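Novice: First the structure, then my questions, so here it is.
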Amino acid sequence: MSQTNANDLRNNEVFFISPSNNTNKVLDKISQSEVKLWNKLSGANQKWRLIYDTNKQAYKIKVMDNTSLILTWNAPLSSVSVKTDTNGDNQYWYLLQNYISRNVIIRNYMNPNLVLQYNIDDTLMVSTQTSSSNQFFKFSNCIYEALNNRNCKLQTQLNSDRFLSKNLNSQIIVLWQWFDSSRQKWIIEYNETKSAYTLKCQENNRYLTWIQNSNNYVETYQSTDSLIQYWNINYLDNDASKYILYNLQDTNRVLDVYNSQIANGTHVIVDSYHGNTNQQWIINLI
């Protein structure tokens, strides 16, 4: 296997799924049941979450604009659609990725002789496997594509005018209303070795770091390459517009606004995941 790559197929991560020879088109849920290729617009109906089943060793592929709907082979027909999750074998897929070309074959679990295929009219179907290029797909990690090496601001879901900010006279991270300061601007960078992200403050080029003490504060700190400086960034389970940031030192703990307060100067901490709004963040490019 080659070096870890952001587009490796990992459980619970979200991807664009494109023809291998045309990443300007992606799988698109164009109605409550129909799925086909469409021009890439980056909407939630074009983002797909992979859910791995360890017993079947296969994936469900859920669309992010309605996560009760998953990619389904309409057996015994050749067509595919999105349908309500019934846990049927026709709703699971083997994903076979070539780690050099990054091409993926999407093979149905119910009948492994059948693979997903796109047609010249952009419709999708299952067919017996051939060497044809229209049975090869690319998976592109949505968050990596959107955020890696980008300048961003992080807004708490608690209030539309409270942002992740370095304190004026210390390294401590707090909430503060937006005033277009370098203390509020962050460069998000992916690390292939850790398979996680760092967030670097533009003011001091120091990294968002979980300080493991009784307060569980977050500060900016010089790079130590410690897990406390790395974050798994993912969408909410059912919302591709909001994010949770999990600390790599303990992925049950996430970036959190203390006590759901919104006053300027409220501490940002790391706390156990519960998914409430004080752990939800909106990340916008600057």
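From the backbone N, Cα and C atoms, a Cβ is placed for every residue, glycine too.
These figures come from a predicted structure and were not determined experimentally.
Among the features that Swiss-Prot reports, domain 'Ricin B-type lectin 1' is placed at 12-140. One entry in Swiss-Prot concerns the natural variant N22 to S. Its note says: In strain: Type C / C-6814. Swiss-Prot documents N74 to D as a naturally occurring variant and attaches the note In strain: Type C / C-6814. One entry in Swiss-Prot concerns the natural variant N98 to D. Its note says: In strain: Type C / C-6814. For the mutagenesis of W176 to A, Swiss-Prot gives this note: Significantly decreased binding to bovine mucin, decreased binding to porcine mucin. No binding of N-acetyl-beta-neuraminic acid, significantly decreased binding to N-acetyl-D-galactosamine. Significantly decreased binding to both bovine and porcine mucin; when associated with A-278-279-A. The structure shown keeps the original residue. While the structure shown retains the original residue, Swiss-Prot records the mutagenesis experiment F179 to I with this note: Decreased binding to bovine mucin, no change in binding to porcine mucin. No binding of N-acetyl-beta-neuraminic acid, significantly decreased binding to N-acetyl-D-galactosamine. Swiss-Prot lists 180-284 with the feature domain 'Ricin B-type lectin 2'. Quoted from Swiss-Prot for the published mutagenesis D271 to F: No binding of N-acetyl-beta-neuraminic acid, increased binding to N-acetyl-D-galactosamine and galactose; when associated with A-176.
So where do these features actually land, and what's packed around them?
Specialist: Averaged over the domain 'Ricin B-type lectin 1' (12-140), the predicted model reaches a pLDDT of 96.
Using a 10 Å Cβ-Cβ cutoff, N22 (variant position) registers 13 neighbours.
Residues within less than 8 Å, Cβ to Cβ, of N74 (variant position) and separated from it by at least 6 positions along the same chain comprise V80, S81, N90.
Within the same chain, residues at least 6 positions away in sequence whose Cβ sits under 8 Å from that of N98 (variant position) are V104.
The DSSP secondary structure for W176 (mutagenesis position) is strand.
Using a 10 Å Cβ-Cβ cutoff, F179 (mutagenesis position) registers 9 neighbours.
Following the DSSP three-state reduction, the secondary structure of D271 (mutagenesis position) is strand.
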Novice: Just to verify: the residue among W176, D271 with the fewest other Cβ atoms within 10 Å, which of the mutagenesis positions is it?
Specialist: D271
Novice: C-alpha of F179 (mutagenesis position) to C-alpha of D271 (mutagenesis position): distance in Å?
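Specialist: Taking the Cα atoms only, F179 (mutagenesis position) lies 27 Å from D271 (mutagenesis position).
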Novice: Would you list the DSSP helix, strand and coil counts for the residues of the domain 'Ricin B-type lectin 1' (12-140)?
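Specialist: Going by DSSP assignments, the domain 'Ricin B-type lectin 1' (12-140) contains 9 helix, 63 strand, 57 coil.
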